[in-house]
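Below: one structure, written as structure tokens.
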Amino acid sequence: MAETVADTRRLITKPQNLNDAYGPPSNFLEIDVSNPQTVGVGRGRFTTYEIRVKTNLPIFKLKESTVRRRYSDFEWLRSELERESKVVVPPLPGKAFLRQLPFRGDDGIFDDNFIEERKQGLEQFINKVAGHPLAQNERCLHMFLQDEIIDKSYTPSKIRHA
């Protein structure tokens, strides 16, 4: 019984103030996938998504960044992580081959509903991946999230804490 009282006292010795209760979390990583834009014509047509990152994790060089990525960039990231890290990489939302067939009654992979579903799936994917401590050390993840252009000829390596 005495142990319980001591434990309770230890918990209430420091009163919480408003800054503690409503201040920013000690460590955070927020990634939003938004603002899909379809560009190009014919077979050269594709959709890009805005990737916005806000973080205070010291491993990231930028505390806020915005880049645009297409589905094939997510595929590249996934294959790099599978090849170079010990992280179990979640699946991407499906490729939607049937939506690419000609003579469909809708816009196929450029249909607004499909793009919205894919956007949500890509956001879930990147948040799961980037939230993994081992993945946060991979250079390919940092390039994907924060570099305007992905250097696909990079040398795979780990990021060291700043």
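Keep in mind that glycine also has a Cβ here, set from the backbone N, Cα and C atoms.
This is the original sequence, none of the listed changes applied.
Mean predicted confidence for the domain 'PX' (27-151): the pLDDT average there is 89. Marked as domain 'PX' by Swiss-Prot: 27-151.
What Swiss-Prot notes for the published mutagenesis of TYR22 to Ala is this: Loss of VPS35 binding.
According to DSSP, PHE28 (mutagenesis position) is assigned to coil rather than to any helix or strand. On its own chain, PHE28 (mutagenesis position) has LYS54, THR55, ASN56, LEU57 as residues at least 6 apart in sequence with a Cβ closer than 8 Å to its own Cβ. PHE28 to Ala appears in Swiss-Prot as a mutagenesis experiment; the accompanying note says: Abolishes interaction with retromer cargo-selective subcomplex VPS26A:VPS29:VPS35; when associated with A-30 and A-32.
Remark: GLU30 (mutagenesis position) has ARG52, VAL53, LYS54, THR55 as non-local neighbours, by Cβ distance under 8 Å and separation of at least 6 in sequence. In Swiss-Prot, a mutagenesis experiment is listed as GLU30 to Ala, annotated with the note Abolishes interaction with retromer cargo-selective subcomplex VPS26A:VPS29:VPS35; when associated with A-28 and A-32.
Cβ-based neighbour count (10 Å, all protein chains) for ASP32 (mutagenesis position) stands at 16. The mutagenesis experiment ASP32 to Ala is recorded by Swiss-Prot, whose note states: Abolishes interaction with retromer cargo-selective subcomplex VPS26A:VPS29:VPS35; when associated with A-28 and A-30.
The Cβ of GLU50 (mutagenesis position) has 15 neighbouring Cβ atoms from other residues within 10 Å, across all protein chains displayed. Under the three-state DSSP scheme, GLU50 (mutagenesis position) falls in the strand class. Per Swiss-Prot, mutagenesis GLU50 to Lys is noted as: Loss of VPS35 binding.
In three-state terms derived from DSSP, TYR71 (mutagenesis position) belongs to a helical segment. Here the Cβ of TYR71 (mutagenesis position) has 18 other Cβ atoms within 10 Å, regardless of which shown protein chain they belong to. According to Swiss-Prot, the mutagenesis experiment TYR71 to Ala carries the annotation: Abolishes binding to phosphatidylinositol 3-phosphate.
What Swiss-Prot notes for the published mutagenesis of GLU75 to Ala is this: Increases VPS35 binding. The local packing around GLU75 (mutagenesis position), expressed as other Cβ atoms within 10 Å of its Cβ over all shown chains, amounts to 12.
For TYR154 to Ala, Swiss-Prot lists a mutagenesis experiment annotated as follows: Decreases VPS35 binding. In the three-state DSSP scheme, TYR154 (mutagenesis position) falls into the coil class. Note on TYR154 (mutagenesis position): other Cβ atoms within 10 Å of its Cβ, all shown chains, come to 12.
Here the residue is the original one, while Swiss-Prot reports the published mutagenesis PRO156 to Ala with the comment Decreases VPS35 binding. For PRO156 (mutagenesis position), the same-chain residues lying six or more positions away in sequence with a CB closer than 8 A to its CB are GLU80, ARG83, GLU84, GLU138, ARG139, CYS140.
Under DSSP, ARG160 (mutagenesis position) is assigned to coil, being neither helix nor strand in the three-state scheme. In Swiss-Prot, the entry for mutagenesis ARG160 to Ala states: Loss of VPS35 binding. The structure shown retains the original residue.
Of all the mutagenesis positions in the record (TYR71, GLU75, TYR154), the one with the smallest CA separation from ASP32 (mutagenesis position) is TYR71. Rounded to a whole number, the distance between the Cα atoms of TYR71 (mutagenesis position) and GLU50 (mutagenesis position) is 11 Å.
In this structure, the C-alpha atom of TYR71 (mutagenesis position) lies 20 angstrom from that of TYR154 (mutagenesis position).
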